[in-house]
Structure formats: structure tokens, C-alpha cells
Amino acid sequence: MAGKKVLIVYAHQEPKSFNGSLKNVAVDELSRQGCTVTVSDLYAMNLEPRATDKDITGTLSNPEVFNYGVETHEAYKQRSLASDITDEQKKVREADLVIFQFPLYWFSVPAILKGWMDRVLCQGFAFDIPGFYDSGLLQGKLALLSVTTGGTAEMYTKTGVNGDSRYFLWPLQHGTLHFCGFKVLAPQISFAPEIASEEERKGMVAAWSQRLQTIWKEEPIPCTAHWHFGQ
């Protein structure tokens, strides 16, 4: 939709990967719609994933006992966070939709993306106390997880060996994105692209592109325990 701003947070080492193809088609389709699309390519940026005292450029409030959450909250208020954090916060602040494109690692995100979440979504910027879940500071924004898996779709069902795919999404969709106030759109899961045929992979990319054509008409999921775990 013309005038909308989209941030794609992309976490894959290889530009020619299937994840890279999904990222590229999202850039192409959303740009075609007139959206302004920004990509944070975390590996290309060599993003620091570790949450350390180097994230604070000013004086620590308690240099004797370091508490990352307390210090980054204070640094956010004092505008003394490291520039790589504030650069990403600016991108999030300006975005109407944030898409996270990544391969599933151990039922979660790659370490570099976890580091992005740990460092960028700090108290004062993404949430506060009070000021979380429906009152989170990023309310009014949309978020979407576009995930690739190693296992097949059958493995990620209630009777499959890995359980329903919604189970592993709970900490990310509810505990991170919803906690920060995002309205969460249904995930885009591309199952087992490495063992899929070329025709099947093309179908996954085409399905993602087609979905993006009407993404602005979608309603967010009810980000509740019942949605993730209900029968």
C-alpha cells in the first residue's frame, strides 16, 4: 500500500539462500505497491548480538554491579545507547510493519536475531512498566514472522514429532512481539525448503508473494494461549 513503511529484519548468512529469495520477493512486491522498504541484513551488518555494557556510551548508573535492563533503560532516557541500537530503533519507530525473515534454529531465532531483539527492544523504547502487551510502546504497528524450517509440515502438527508449529511461536509472537505492543499477523512458515523440489520451492516463494499483495487487509491473530495451544 502506497505510503506504508516496512522494515524487514533479515537473519541469514547467505544472500542466495531460500531465505534470501523470500526476503527479495518481499522487497519487490512491497516496493511495487508503493511501500518504502528498509532491510536490516544482520549478518551483512555484522550486528553485535551480545548485550554488554558497551551498549551504553554514557556513565553507568551503578558501575559496581552491572544490570543490563536497568542500564539500557536509563541510557535510552539519557540518549546514551550505542549508535547501532538507536539506528535500529529509528527503523522500527518509522515502520508500519516489521517482517522477521529467518530460519528456525532450535525452535527459535538465530543468535544474531535474538541479539537484535535483546538489544533493540529495550525498556523505554519497546515497553515499560506499566506499558506492555496491549499497552506496549510499539502498539499500532504490525509484525510478522516469516520462518523456514528443516522439518516437514507433517512434523509440525499436533500429532507430529515436533508438535504443532504454533507451540514454538508462543515465546516469539506473544512473549516478545505482543509484549511490546505489536499486532501480530499470522506467521508465514515455509516447511523444509532444502528437501523440497524446485517446483515446490517456487510455489512457496509464489505463495509468499501472493500473500503480500493483500497483507494490509489482514487481521492480526488473537495472540493468546488459546490460539497457540487450544484444541
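Placement of Cβ uses the backbone N, Cα and C atoms for every residue, glycine included.
Source: prediction; values computed, not measured.
The FAD binding site annotation in Swiss-Prot covers His12, 18-21, 104-107, 148-151, Tyr156, Glu194, Arg201 and is backed by experimental evidence. On its own chain, His12 (FAD binding site) has Asn19, Gly20, Lys23, Tyr43, Gln101, Phe102, Pro103, Pro110 as residues at least 6 apart in sequence with a Cβ closer than 8 Å to its own Cβ. Under DSSP, His12 (FAD binding site) is assigned to coil, being neither helix nor strand in the three-state scheme.
The annotation substrate binding site is assigned in Swiss-Prot to Phe127, Asp128, Ile129. Cβ neighbour count for Ile129 (substrate binding site): 7 (other Cβ atoms within 10 Å of its Cβ, all protein chains included).
Neighbour list (Asn162 (mutagenesis position), Cβ cut-off 8 Å, at least 6 residues apart, same chain): Phe107, Gly151, Met155, Tyr156, Phe168. For the mutagenesis result Asn162 to His, the note given in Swiss-Prot is Loss of activity toward CB1954, no effect toward menadione.
Sequence annotations record features per position, and here Swiss-Prot assigns Zn(2+) binding site to His174, His178, Cys223. Within 10 Å of the C-beta of His174 (Zn(2+) binding site) there are 18 other C-beta atoms, taking all protein chains into account.
Here the candidates are the binding-site residues Ser21, Thr149, His178, Glu194, Cys223. The one whose C-alpha lies nearest to that of Phe127 (substrate binding site) is His178. Reduced to three states, the DSSP call for Ser21 (FAD binding site) is helix. Ranking the binding-site residues Tyr105, Thr149, His174, Glu194, Cys223 by the distance of their Cα atoms from the Cα of Ile129 (substrate binding site) places His174 first.
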